[in-house]
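Here's the structure we're looking at; comments come further down.
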Amino acid sequence: MSGDTCLCPASGAKPKLSGFKGGGLGNKYVQLNVGGSLYYTTVRALTRHDTMLKAMFSGRMEVLTDKEGWILIDRCGKHFGTILNYLRDDTITLPQNRQEIKELMAEAKYYLIQGLVNMCQSALQDKKDSYQPVCNIPIITSLKEEERLIESSTKPVVKLLYNRSNNKYSYTSNSDDHLLKNIELFDKLSLRFNGRVLFIKDVIGDEICCWSFYGQGRKLAEVCCTSIVYATEKKQTKVEFPEARIYEETLNVLLYETPRVPDNSLLEATSRSRSQASPSEDEETFELRDRVRRIHVKRYSTYDDRQLGHQSTHRD
């Protein structure tokens, strides 16, 4: 089990040097703090290969631990879960991004995991012949595909739905210009934040122009840019360009780049430590989880009075 919530050791806690006695403890779980990311794994997994980790957990190297028993490793924990998977299974699926492969290879070199280094080098060599665009904008083909993209994304999601053919009436004089401005702003935001946000386009939805914003798999906000107005005794469709509101909601989703509370796997892995904590600390933890959930609902409920079409489904 592993957890990727960034938690810092308690202030004032002084790490101590100790020798790790690994003999006969193959199935024992150890808790690791790798640059603030917390992991649970077995000594057996860490000592299967002849690496620096094997030296640390077979007693050949001294390790740092904090007062709660977490073993401290002064490295970035971003790719440590991938490294653990390689140590367990002897193989992994490498990231698609060249930069992430380079980062993983640097960590593998530090831990002296030569097999993983070779995998990364081979993948980088293969990618020299095929260039991948930096900014990819998927265009969804079905509601099911949209749901899968949003649920599986580790990044916040911004979706622009535009479908001019949905209009039943004539447009107001500025509507075409405003529709184009919405599309242009989407392209600009995609170029600016493509590394931090997943941008997707929807050209088959039921709206004419509508922005949706998602974080951690749930819908946070929606900005509908169309309305029906009456002019010269007939209905017309008006498309607006609420630029400031779109910028505001895009910046809001950046708050959801990393988990705000520990995930279930981490909470389960650290249940022993929590069971020793005071009741007040447990209450604070659950209050935090509940408060975050209510904020999500409250944030989204401000848009409930708008017609959302097939995007209105919201699961708490």
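Cβ atoms here come from the backbone N, Cα and C positions, even for glycine.
Here the original residues are kept at every noted site.
Over in Swiss-Prot, the protein carries these features:
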{"type": "DOMAIN", "residues": "28-96", "note": "domain 'BTB'"}
{"type": "MUTAGEN", "residues": "Ser142 to Ala", "note": "Does not affect phosphorylation level; when associated with A-237"}
{"type": "MUTAGEN", "residues": "Thr237 to Ala", "note": "Does not affect phosphorylation level; when associated with A-142"}
{"type": "MUTAGEN", "residues": "Ser265 to Ala", "note": "Does not affect phosphorylation level"}
{"type": "MUTAGEN", "residues": "Ser278 to Ala", "note": "Slightly impairs phosphorylation level"}
{"type": "MUTAGEN", "residues": "Ser280 to Ala", "note": "Strongly impairs phosphorylation level"}
Secondary structure tally of the domain 'BTB' (28-96) (DSSP, helix then strand then coil): 20 helix, 19 strand, 30 coil
PLDDT averaged over the residues of the domain 'BTB' (28-96): 91
Ser142 (mutagenesis position) versus Thr237 (mutagenesis position) - Cα distance in angstrom: 26
